[in-house]
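A short write-up of the structure that comes next.
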Amino acid sequence: MRPNLLAAAIAVPLSLLAAQIAQAGEGMWVPQQLPEIAGPLKKAGLKLSPQQISDLTGDPMGAVVALGGCTASFVSPNGLVVTNHHCAYGAIQLNSTAENNLIKNGFNAPTTADEVSAGPNARVFVLDEITDVTKDAKAAIAAAGDDALARTKALEAFEKKLIADCEAEAGFRCRLYSFSGGNTYRLFKNLEIKDVRLAYAPPGSVGKFGGDIDNWMWPRHTGDFAFYRAYVGKDGKPAAFSKDNVPYQPKHWLKFADQPLGAGDFVMVAGYPGSTNRYALAAEFDNTAQWTYPTIARHYKNQIAMVEAAGKQNADIQVKYAATMAGWNNTSKNYDGQLEGFKRIDAAGQKLREEAAVLGWLKGQGAKGQPALDAHAKLLDLLEQSKATRDRDLTLALFNNTAMLGSATQLYRLSIEREKPNAERESGYQERDLPAIEGGLKQLERRYVAAMDRQLQEYWLNEYIKLPADQRVAAVDAWLGGNDAAAVKRALDRLAGTKLGSTEERLKWFAADRKAFEASNDPAIQYAVAVMPTLLKLEQERKTRAGENLAARPVYLQALADYKKSQGEFVYPDANLSLRITFGNVMGYAPKDGMEYTPFTTLEGVVAKETGQDPFDSPKALLDAVAAKRYGGLEDKRIGSVPVNYLSDLDITGGNSGSPVLDAHGKLVGLAFDGNWESVSSNWVFDPKMTRMIAVDGRYLRWIMQEVYPAPQLLKEMNVGK
């Protein structure tokens with residue numbers, strides 16, 4: 001999920017880092033900063049040189065890859081990639097049927113010939129180069145003058161040209177990242193591997209043990225890991241899926257640690273964290289806490305209940321909506337945890353006090369501080385503008401995101417954009433984007449059931465007719481033809497006649513021109529044609545606000561950074577899906593008075609949670625192996641068993657899932673897959689006492705592959721077999 005560049009995560013300029021007081025735990029450091037914080041890294045226990053881990057194409061960093069929403073790493077010279085089970089969940093679900101349910105049973109390819117495609121849109125991105133383009137980006141924006149919409153379009157044009165030049169070399173995918181709300185811009189160039197195959201996934205009763213009950217919780221006992229393999233053409237260059245392709249040979253791959261990890265040991269994570277908001281305005285925080293999180297969580301829970309009920313009657317729904325449900329569950333529980341955490345640490349009060357101090361400092365500077373004060377006022381005004389239509393915007397977006405309407409609106413928009421020169425098309429509809437659009441159309445039926453889609457459409461139409469008059473959309477009202485349950489039923493009955501449920505039909509429209517859409521009698525396409533002018537108008541309004549933000553946000557954030565520097569504080573960029581490193585130590589925590597959590601869980605803890613019912617229904621092979629104390633030489637004598645999961649004080653967020661956890665020597669000791677319940681609010685206000693990362697221990701991964709769901713071929717490939 002790609003965040004809008006123009007609303008990229010708020011951060012502070014890296015040049016203002018006060019490295020001398022940086023410490024382990026808090027901080028998502030860009031690799032270029034690592035030599036500056038060499039002291040804290042060494043103090044925490046790093047044995048490698050900071051210069052070595054800041055070499056992004058060397059060992060070990062060159063082994064870390066992005067999946068587009070998750071992180072992974074190469075673990076063999078033959079293109080084997082390890083990530084989280086939940087990151088591979090979509091691929092597992094895509095290859096599952098009610099009769100052959102890989103989600104439940106697992107997948108273990110005996111040979112590379114038996115590996116299956118992870119889907120047409122599965123990707124492995126291997127970082128090749130990072131270039132600072134701040135000067136050119138700012139010049140392009142400045143040339144647009146005072147017109148807000150022109151500023152947005154100027155940045156878009158700059159980005160498109162920059163990316164087109166970067167991607168002139170075949171096989172690469174490039175992306176422009178904004179830091180500090182527009183104070184810094186960097187271009188990332190990645191090798192784009194397009195043939196990704198599922199090699200191994202443990203049964204769901206291992207990979208998702210504890211399910212949504214244990215999600216975000218400690219103690220934890222989840223084997224959250226899976227393996228892909230990256231393939232390329234025989235010439236070694238990226239190519240679409242083909243039986244003739246061969247495994248990719250990375251320059252670097254991670255080796256499993258040969259020293260046992262213990263409490264207090266140094267660990268670090270390299271990955272692609274999605275978004276944090278630690279430098280957001282207090283009012284922006286308040287809007288999120290009071291409306292955004294509660295509202296989205298409520299809608300997701302309602303939809304979860306709908307799909308669960310339907311799934312009990314239809315196994316096809318249960319399988320096809322598994323990945324969607326996992327996402328809804330994860331997000332809604334995360335938001336609940338953040339809201340609880342906000343209250344526990346008085347996040348609202350902290351944000352208000354911090355902002356009051358900054359504003360007071362600026363006022364004390366007289367004329368020098370006025371531009372930042374004006375920028376702050378402008379940001380508040382922009383927030384109020386967005387709040388005025390937030391219910392409409394959310395409802396319309398999620399209604400249009402249901403399967404058939406999502407396909408119809410995307411396809412019609414594509415036909416409109418195709419009338420323009422490629423450089424002038426909206427991002428997401430350029431020639432570079434067509435394979436992803438086509439891939440999504442091809443795999444939609446594996447995640448769609450008509451009866452379920454109708455229920456979801458009905459849910460959002462019922463939400464729409466509840467909107468106040470000033471938030472209604474004339475085009476939708478005209479299409480709906482009423483404001484009651486009868487009108488909703490008529491609309492649903494019309495939409496049921498769409499033919500877009502067929503892959504063949506969707507691909508036909510993928511190649512159609514605009515006139516064909518506007519002459520169509522398909523009800524989903526007719527809806528898209530009816531509402532598109534309004535959608536385009538609303539998009540222009542958002543871009544105008546984004547242009548205002550481009551002028552105000554960097555000014556205020558620069559002032560915020562200056563204030564922090566004056567107070568002797570260190571600063572680091574908010575997460576924005578770019579490569580980051582976080583470091584710290586293995587340690588437990590005390591969630592409540594009189595309660596102390598140790599940092600490791602064990603095999604015996606898995607058995608203690610066993611109920612025989614989902615989600616605590618371990619495979620018989622696991623229970624038998626634990627009962628026989630068949631540890632396979634992987635036990636840690638300090639805890640008397642094989643460690644399953646462990647805690648550390650590292651700073652991660654969504655997007656870090658699947659990130660390799662490295663020890664002091666750069667060896668693999670596990671995979672990041674979650675945070676504890678008390679940590680989720682740290683996306684906004686970091687709490688060092690409570691924030692902990694949860695990782696699956698590398699020894700548990702190996703134990704499962706050795707004793708429970710054997711994959712000797714992969715263990716041998718990773719040079720860790722018996």
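Using the three backbone atoms N, Cα and C, a Cβ is placed for every residue, glycine included.
Straight from Swiss-Prot, the features:
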ACT_SITE  His86  active site, charge relay system
ACT_SITE  Asp224  active site, charge relay system
ACT_SITE  Ser657  active site, charge relay system
BINDING   Asn215, Trp216, Asn330, Gly655, Asn656, Ser657, Phe673, Asp674  substrate binding site
MUTAGEN   Asp195 to Ala  Decreased enzymatic activity to 23 percent relative to wild-type
MUTAGEN   Asp214 to Ala  Decreased enzymatic activity to 1.5 percent relative to wild-type
MUTAGEN   Asp214 to Asn  Decreased enzymatic activity to 3.0 percent relative to wild-type
MUTAGEN   Asn215 to Ala  Loss of enzymatic activity
MUTAGEN   Asp224 to Asn  Decreased enzymatic activity to 0.15 percent relative to wild-type
MUTAGEN   Asp224 to Ala  Decreased enzymatic activity to 0.026 percent relative to wild-type. Loss of enzymatic activity; when associated with A-86 and A-657
MUTAGEN   Asn330 to Ala  Loss of enzymatic activity
MUTAGEN   Asp522 to Asn  Decreased enzymatic activity to 16 percent relative to wild-type
MUTAGEN   Asp522 to Ala  Decreased enzymatic activity to 32 percent relative to wild-type
MUTAGEN   Asp574 to Ala  Decreased enzymatic activity to 83 percent relative to wild-type
MUTAGEN   Asp574 to Asn  Decreased enzymatic activity to 21 percent relative to wild-type
MUTAGEN   Ser657 to Ala  Loss of enzymatic activity. Loss of enzymatic activity; when associated with A-86 and A-224
MUTAGEN   Gly675 to Arg  Acquires the enzymatic activity for synthetic substrates with Asp/Glu at P1 position
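Annotated features taken from Swiss-Prot, shown on the structure.
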{"residue": "His86", "record": "active site, charge relay system", "DSSP class": "coil"}
{"residue": "Asp195", "record": "mutagenesis position", "DSSP class": "strand"}
{"residue": "Asp214", "record": "mutagenesis position", "DSSP class": "helix"}
{"residue": "Asn330", "record": "mutagenesis position", "DSSP class": "helix"}
{"residue": "Asp574", "record": "mutagenesis position", "DSSP class": "coil"}
{"residue": "Gly655", "record": "substrate binding site", "DSSP class": "coil"}
{"residue": "Phe673", "record": "substrate binding site", "DSSP class": "strand"}
Exercise for review: Within 10 Å of the Cβ of Asn330 (mutagenesis position), how many other Cβ atoms can you find? Include all protein chains, please.
Suggested key: 18
Point to revise | Nearest-integer angstrom distance between the alpha carbons (Cα) of Ser657 (mutagenesis position) and Asn330 (mutagenesis position) | key: 12
Exercise for review: Round to the nearest Å and give the CA-to-CA distance linking Asp574 (mutagenesis position) with His86 (active site, charge relay system).
Suggested key: 24
Study note, to complete from the structure: Within 10 A of the CB of Asp214 (mutagenesis position), the number of other CB atoms across every chain shown is 20
Check your understanding: In sequence order, what residues of the same chain, 6+ apart, have a Cβ less than 8 Å from the Cβ of Gly655 (substrate binding site)?
Key -> Gly69, Cys70, Thr71, Gly271, Tyr272, Pro273, Gly274, Ser275, Ala575, Leu577
Review point. Which residues in the same chain, at least 6 apart in sequence, have a Cβ under 8 Å from the Cβ of Asn215 (mutagenesis position)?
Key: Asn329, Asn330, Lys333, Asp674
Revision key, fill the gap. One of the recorded positions His86, Asp214, Asp522, Asn656, Phe673 has its Cα closest to the Cα of Asp195 (mutagenesis position), namely His86
Revision key, fill the gap. Gly675 (mutagenesis position) and Asn656 (substrate binding site), compared by Cα position, are separated in whole Å by 10
Practice item. Round to a whole number and give the Cα-to-Cα distance in Å for the pair Asp224 (mutagenesis position) and Trp216 (substrate binding site). Key: 13
Check your understanding: Minimum Cβ neighbour count within 10 Å among the recorded positions Asp574, Asp674: which residue?
Key -> Asp574
**Study point:** Most distant Cα pair in Å, residues Asn215, Trp216, Asn330, Gly655, Asn656, Ser657, Phe673, Asp674 binding substrate
**Key:** 16
Revision key, fill the gap. Nearest to Asp522 (mutagenesis position) by C-alpha distance, among the recorded positions His86, Trp216, Asn656, Phe673, is His86
**Study point:** Cβ-Cβ neighbours of Gly675 (mutagenesis position) (radius 10 Å)
**Key:** 26
**Study point:** Length of the line joining the Cα atoms of Phe673 (substrate binding site) and His86 (active site, charge relay system), in Å
**Key:** 8
